[in-house]
Amino acid sequence: MNNPLVNQAAMVLPVFLLSACLGGGGSFDLDSVDTEAPRPAPKYQDVFSEKPQAQKDQGGYGFAMRLKRRNWYPQAKEDEVKLDESDWEATGLPDEPKELPKRQKSVIEKVETDSDNNIYSSPYLKPSNHQNGNTGNGINQPKNQAKDYENFKYVYSGWFYKHAKREFNLKVEPKSAKNGDDGYIFYHGKEPSRQLPASGKITYKGVWHFATDTKKGQKFREIIQPSKSQGDRYSGFSGDDGEEYSNKNKSTLTDGQEGYGFTSNLEVDFHNKKLTGKLIRNNANTDNNQATTTQYYSLEAQVTGNRFNGKATATDKPQQNSETKEHPFVSDSSSLSGGFFGPQGEELGFRFLSDDQKVAVVGSAKTKDKPANGNTAAASGGTDAAASNGAAGTSSENGKLTTVLDAVELKLGDKEVQKLDNFSNAAQLVVDGIMIPLLPEASESGNNQANQGTNGGTAFTRKFDHTPESDKKDAQAGTQTNGAQTASNTAGDTNGKTKTYEVEVCCSNLNYLKYGMLTRKNSKSAMQAGESSSQADAKTEQVEQSMFLQGERTDEKEIPSEQNIVYRGSWYGYIANDKSTSWSGNASNATSGNRAEFTVNFADKKITGTLTADNRQEATFTIDGNIKDNGFEGTAKTAESGFDLDQSNTTRTPKAYITDAKVQGGFYGPKAEELGGWFAYPGDKQTKNATNASGNSSATVVFGAKRQQPVR
């Protein structure tokens, strides 16, 4: 029904509104609308972080120095053979530290002798299985041990040698004349420490051994009876038959003596990261008020992670220029280095070469032996170890331990996270007893440091292959300086196969953390494959893929206390279900690549973050965790809708559902500039959202990130 009043009102209202606008009573002017402009997302950049200092010592399981034999034939004019840093040989990972190092032992086994073919060794080492091995290690062999510090498990040091055949060649050039023992001094260990006492001062005692240079007319009468030209024609060493001046054959100790032979007494201040100590000889002749001990060196070193580096100061130097000492310990050393072994740093090994290249020293020391009743022995300062099942002598205040490094390997689809060895050097990957440098030799900072992205001119990630060299016939010729290992079949246990490691490592902006992909490739030789096999069969590869992460943890005292700190980085991931569908992604600094972002509240001990897959908008995983000391633990989960494993499948997209993956990680660098972590989810069907198309879900992930600061 048509209502004229309504029609009239409908016509008047627009006119009224229009007149109101024209009259200034209202406005549609956009300039006067009070709206807040959208704020741009904050822009971040990596914080500056101090680069690791170049390490002269790259670490390792152990090192050995071979005895020298001088060509004393006059016309050869070889009046002196000094020791050199390049003479150090890496021992490799020992099967059992009490045994002789395999590489060096294989060299001495081939040494010819004039009479007996025995290998003589330190009496506490496992006898050699060589013919008549260890025969004669009785009264004439030094007894070398520190009282109450004798039961070593992780580190051994010592000497072994043969009475080498006399060489006298005057018929064929080059003419030569050599005589004397041929062998090694060494230390080696297993299970480099991942945790150490957080504080407190701990005493370590043990033994040390030396080998000298050779020089015409040189005698060391104070330590060795030179009846066979020790120090002149061949190296004098602590296991020599002529070492008659220590108390090696005494049945009881004299007051003031710390043990038998050459012993060490060290103290580690774990709070201040300092090692100090002394190397002494326990003297044989203490009659006529002679000193019961003679100190030859004092040690001082800085502890970094599970390694230490410093100096050895000779304490019995000549007092005047005209004075001479009839022992080789007259020069300081700037090359003291070593490391801690055992789950809690129970034992340590060390080495150094004197600056005058006259003497090399190796040693091993441990915390106090546990009493026979099994109770933990008292630590330095008289306080008992508080940690249950703690190692003897490694108790600190309240028995607290601190993690100094992470090194893990996660095999794709495996439930277990395996621990890797590491020598507090994130840029050295240690697998199968072999050390793999993760940075190119041309790196601006050396093998143990990272280039700084574009500043260093390196890619964000690096891919390379590493094939260990075959065992050399002569271990001395085949071993490089500073622990670069060269053995493959022996040390790496490849059982005659050629093993190649394919490595992808991230990231160029991380100095104290490295993570990535590792592929082991084993290919048999034609002989290994069998005479009837073809060359193609011989080259068949066995491929095993995994991820790794390793980092140098921040000192707990240096963990920040700020809130809302942003870290950004990347990640490697492998996500799968049991329906043969999987997704994998590698680390990248591309805007659309695998991204990791975390917010850390150090004050509240909380960490939250996301891992986002390449070319995805929604987070693949969200992570929530709690910070403890210099690390964190938490959980990772996918969104309730799951993670699409194959986006190209538009009909029935297979998904992965993960709700409770256990995450572990840590903070790395001097000031926690870097963080990283890992998780391996085993593949349980754990959520009601999982469908038959999805099956059981599994995931393997490693991630890393750098602390950010706003761009100014």
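Cβ coordinates are placed from backbone N, Cα and C, and glycine is handled just like the others.
What you see is the original sequence, not a version with the noted changes.
Here Swiss-Prot describes Gln218 to Glu as a published mutagenesis experiment; the accompanying note says: Decreased binding to human transferrin (TF). Other C-beta atoms found within 10 angstroms of the C-beta of Gln218 (mutagenesis position) number 21, with every protein chain shown included.
Under its mutagenesis entries, Swiss-Prot includes Phe220 to Glu with the note: Decreased binding to TF. Sequence-distant contacts of Phe220 (mutagenesis position), defined by Cβ-Cβ distance under 8 angstroms and a gap of at least six in the same chain, are Thr212, Pro226, Gln230, Gly231, Gly236, Glu326, His327, Pro328.
In the three-state DSSP assignment, the secondary structure recorded for Gln225 (mutagenesis position) is coil. Recorded in Swiss-Prot as a mutagenesis result, Gln225 to Glu carries the remark: No longer binds TF.
Per Swiss-Prot, mutagenesis Gln225 to Ala is noted as: Significantly decreased binding to TF.
Under the heading of mutagenesis, Swiss-Prot lists Pro226 to Glu, Arg or Trp and annotates it as follows: No longer binds TF. In the structure as shown, the Cβ atom of Pro226 (mutagenesis position) sits within 10 Å of 18 other Cβ atoms.
Among the mutagenesis experiments that Swiss-Prot reports, Pro226 to Ala is described with the note: Wild-type binding to TF.
Shown in sequence order, Gly242, Glu243, Glu244 are the residues of the chain, 6+ apart in sequence, with a C-beta less than 8 angstroms from the C-beta of Gln225 (mutagenesis position).
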